[in-house]
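Structure record follows, encoded as structure tokens.
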Amino acid sequence: MTSRVDPANPGSELDSAIRDTLTYSNCPVPNALLTASESGFLDAAGIELDVLSGQQGTVHFTYDQPAYTRFGGEIPPLLSEGLRAPGRTRLLGITPLLGRQGFFVRDDSPITAAADLAGRRIGVSASAIRILRGQLGDYLELDPWRQTLVALGSWEARALLHTLEHGELGVDDVELVPISSPGVDVPAEQLEESATVKGADLFPDVARGQAAVLASGDVDALYSWLPWAGELQATGARPVVDLGLDERNAYASVWTVSSGLVRQRPGLVQRLVDAAVDAGLWARDHSDAVTSLHAANLGVSTGAVGQGFGADFQQRLVPRLDHDALALLERTQQFLLTNNLLQEPVALDQWAAPEFLNNSLNRHR
């Protein structure tokens, strides 16, 4: 580590400017930490992020790294904290997300409403089928990577249940067809061969692959979300029901850090959070730059980012730990509990370490 000089006082050195490296990964979700990294705020804070390689990729689900921070979907951290390794992480912040998502059909499909899905072939991951059918089998005995992939089928499962409700249908009214689903079906060899766990490396050409599945005629509809949904729609596919218009389909993007850092290096954690908050505020006036850096991280077009995350997502990047944000996380936790994907609830208020975010926000009041 090296100390840097405070530009306002050349004769001094700042503890907050000590250079540190943290292992890092992010899911394909909007987040202030990625923004802080790509826009220079972390560099100014003396922090570098070392993105997980594909060969290190299991850490993205196990959190088994002493100096690790992750910004992504809420299901993996809930499983780690509630099922496998309680106390390994602390919750630093939440970014609510409600973007484009739904079950898509070909443009020439006769399906125009949810009720038209009756008797149709719905393509979902094998993980989602296990959840929807209540057939978890050996779920609790699986290794962390495969276990988490099963639980990630929750995204499709919840979306299908909500879609079918619009047509007053149930799961038994459609035919579930197993297909490979991006973000859920990630074989170990695919992970290990990926340069990093960035979306651009791990999930290339998602929309093209999904469009090909629809074109094959093997299924009548399949699920897509996030910027991938925007790119799939650009191929001519259309959602049967735009679930992005329904608040029940909002998710909590969760930011965690190794608990050991909170205990042993609170100053480092504070610098990290300060940089993310500053970047989140900066993003409000730099929407084009923020959109571009997210697009590059995921390997998608800037237009797809706006569709997948919401046109004004740049205004909402500052992490939160307020009641509504925690309630959003609790809603996902309840789905996991109801479907036996989680055995005991995580006490979210105890998991959270709000002092860092509170300190950062107070700097701007």
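Sequential numbering from 1, following the chain as shown.
Cβ coordinates are placed from backbone N, Cα and C, and glycine is handled just like the others.
At each noted site, the model still has the original residue.
Database features (Swiss-Prot):
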- Cys27 to Ser: Loss of desulfination activity (MUTAGEN)
- Cys27: active site (ACT_SITE)
- Cys27, His60, Arg70: 2'-hydroxybiphenyl-2-sulfinate binding site (BINDING)
- His60 to Gln: About 17-fold decrease in desulfination activity (MUTAGEN)
- Arg70 to Ile or Lys: Loss of desulfination activity, protein found in insoluble cell extract (MUTAGEN)
- Arg70: active site (ACT_SITE)
- Glu192 to Gln: No change in desulfination activity (MUTAGEN)
From mutagenesis positions Cys27, His60, Arg70, the one whose Cα lies nearest Glu192 (mutagenesis position): His60
Greatest C-beta neighbour count within 10 angstroms, which of the mutagenesis positions His60, Arg70: Arg70
Cys27 (mutagenesis position): tally of other CB atoms within 10 A of its CB: 20
Integer Cα-Cα distance in angstrom, Cys27 (mutagenesis position) to His60 (mutagenesis position): 9
Assigned conformation of Cys27 (mutagenesis position) - DSSP reduced to three states: coil
Distance, Arg70 (mutagenesis position) to His60 (mutagenesis position) (CA atoms, angstrom): 7
For the 2'-hydroxybiphenyl-2-sulfinate site built from Cys27, His60, Arg70, further residues of that chain with CB within 8 A of the site's CB center: Ser25, Asn26, Phe61, Phe71, Gly72, Gly73, Pro76, Val197
For Glu192 (mutagenesis position), the number of other Cβ atoms found within 10 Å of its own Cβ: 13
